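> One structure coming up, written as structure tokens, with questions to follow.
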Amino acid sequence: MSVSPAAPASGIRRPCYLVLSAHDFRTPRRANIHFITDQLALRGTTRFFSLRYSRLSRMKGDMRLPLDDTANTVVSHNGVDCYLWRTTVHPFNTRRSWLRPVEDAMFRWYAAHPPKQLLDWMRESDVIVFESGIAVAFIELAKRVNPAAKLVYRASDGLSTINVASYIEREFDRVAPTLDVIALVSPAMAAEVASRDNVFHVGHGVDHNLDQLGDPSPYAEGIHAVAVGSMLFDPEFFVVASKAFPQVTFHVIGSGMGRHPGYGDNVIVYGEMKHAQTIGYIKHARFGIAPYASEQVPVYLADSSMKLLQYDFFGLPAVCPNAVVGPYKSRFGYTPGNADSVIAAITQALEAPRVRYRQCLNWSDTTDRVLDPRAYPETRLYPHPPTAAPQLSSEAALSH
């Protein structure tokens, strides 16, 4: 049952926020939308509505499966009301152009049959945040249900990169100009957004006390390198690196893969780890690794990769594919699949100083900019259209 936001004793009503995402706020693995939601919960009543979950999710090993027993009920977690919407099936990208009419119909039906809980939460919201992906299908619904709500689109990823269905791409092109804010994690995403005046660059943030976390070191004596996350994970990197650098211990955290038979004894593989626990492994490493399996990664990852941001924050030299080196001095690029370039990049990282070159905002400052980027001129990607000077009538002009 939905509970309307209550006014505090002061009589000033706290704002009400709603986040729509294919993530769930309660999962151990955290993305940027989780940290933004943390900040929203400090500012007002906050709800998190989780989409794209059904019986099909079992086939893909969805990370929300441990929450299945709580589906279709409101659960309070760390000050946020959470709702995991489980349907019998959910729409998906069939990757078959001849099935596009069926695919479109699936998405339209899904968006047209929301649960009452979502409708109630939309009506009560002052601000609705849509994360890139399937949440796009519900923007039009939000506009109809609550025309007064501020609509914010958080582009955590480019839609073409995460292989959303054509319906979602076309729908976003249609509704983009009507949104109040489109907040991109990288300027490189702007080219595929069919709007300009409401488009801003707001990168990821870091925990305000991140530099105070992660002590003591989890490592024994010696040289240690760390890789965190599963995105496009390339085990072959560690097959090469572990043999070429036996003096380095490589720590692989949350790759989503087991131990590769080609790994040396100096590779330690960990399963999923809570975000706070990974900080020590990053903070005390000699260098960090972003082992993406291909150069065919989106250019915006140079700015948007959470692991690279955390390496940058701690001044860690980072080894990553050439495509995501970007303008960052502390990164050393290699070509995936090319052993010589992997070895050269690691050699450079081992010799590099530990210097923080990148300015990193905390999550509070980041959330300020996501909600109201116009208050921060540096976030604007396109020049503000000039205000037309008032036109004088011909009679007024002649009188001057």
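Any Cβ shown, glycine's included, is placed from N, Cα and C.
Original residues only: the substitutions mentioned are not part of this model.
The note that Swiss-Prot attaches to the published mutagenesis Asp157 to Ala, Glu or Asn is: Loss of catalytic activity. Loss of xanthan production. Under the heading active site, proton acceptor, Swiss-Prot lists Asp157. Among the mutagenesis results in Swiss-Prot, Glu192 to Ala has the note: No effect on both substrate affinity and catalytic activity. The residue drawn here is the original one. Experimental mutagenesis at this site is recorded by Swiss-Prot as Asp207 to Ala, annotated: No effect on both substrate affinity and catalytic activity. What Swiss-Prot records for Ser230, Met231, Glu272, Met273, Tyr292, Met306, Lys307, Leu308, Leu309, Gln310 is UDP-alpha-D-glucuronate binding site. Experimental mutagenesis at this site is recorded by Swiss-Prot as Met231 to Ala, annotated: No effect on both substrate affinity and catalytic activity. Under its mutagenesis annotations, Swiss-Prot gives Glu272 to Ala the following note: 2-fold decrease in both affinity for UDP-GlcA and catalytic activity. Under mutagenesis, Swiss-Prot gives Tyr292 to Ala with this note: 14-fold decrease in catalytic efficiency. 25% of wild-type xanthan production. For the mutagenesis experiment Lys307 to Ala, the note given by Swiss-Prot reads: 54-fold decrease in catalytic efficiency. 30% of wild-type xanthan production. In Swiss-Prot, a published mutagenesis experiment is listed as Gln310 to Ala, annotated 19-fold decrease in affinity for UDP-GlcA but no effect on catalytic activity. 60% of wild-type xanthan production.
Any idea what these are sitting next to in the structure?
Applying an 8 A CB threshold to same-chain residues 6+ apart, the list for Asp157 (mutagenesis position) reads Ser132, Gly133, Pro298, Ser304. In the three-state DSSP reading, Asp157 (mutagenesis position) counts as coil.
When secondary structure is read from DSSP and collapsed to three states, Glu192 (mutagenesis position) falls in the helix class. When other Cβ atoms within 10 Å of the Cβ of Glu192 (mutagenesis position) are tallied across all protein chains shown, the result is 16.
With a 10 A radius on its CB, Asp207 (mutagenesis position) counts 19 other CB atoms from all the protein chains.
Reduced to three states, the DSSP call for Lys307 (mutagenesis position) is helix.
Secondary structure at Met231 (mutagenesis position), taken from DSSP and collapsed to helix, strand or coil, is coil.
The secondary structure of Glu272 (mutagenesis position), as reduced to three states from DSSP, is coil rather than helix or strand. Within 10 Å of the C-beta of Glu272 (mutagenesis position) we count 14 further C-beta atoms, all protein chains included.
With a 10 A radius on its CB, Tyr292 (mutagenesis position) counts 21 other CB atoms from all the protein chains.
In this view, Lys307 (mutagenesis position) is surrounded by 22 other Cβ atoms within 10 Å of its Cβ, with every protein chain counted.
A 10 Å cutoff on Cβ-Cβ distances gives Gln310 (mutagenesis position) a total of 24 other Cβ atoms nearby, all chains included.
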> Whose Cβ, among the recorded positions Ser230, Met231, Leu309, has more other Cβ atoms within 10 Å than any of the rest?
Leu309
> Between all pairs in Ser230, Met231, Glu272, Met273, Tyr292, Met306, Lys307, Leu308, Leu309, Gln310 (listed as UDP-alpha-D-glucuronate binders), what's the biggest Cα distance, rounded to the nearest Å?
19
> Please report the Cα separation of Leu309 (UDP-alpha-D-glucuronate binding site) and Tyr292 (mutagenesis position) in Å, rounded to an integer.
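Distance (Cα to Cα, whole Å): 15 Å.
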> What is the interatomic distance between the Cα atoms of Gln310 (mutagenesis position) and Asp207 (mutagenesis position), given in whole Å?
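Cα to Cα, Gln310 (mutagenesis position) and Asp207 (mutagenesis position) are separated by 10 Å.
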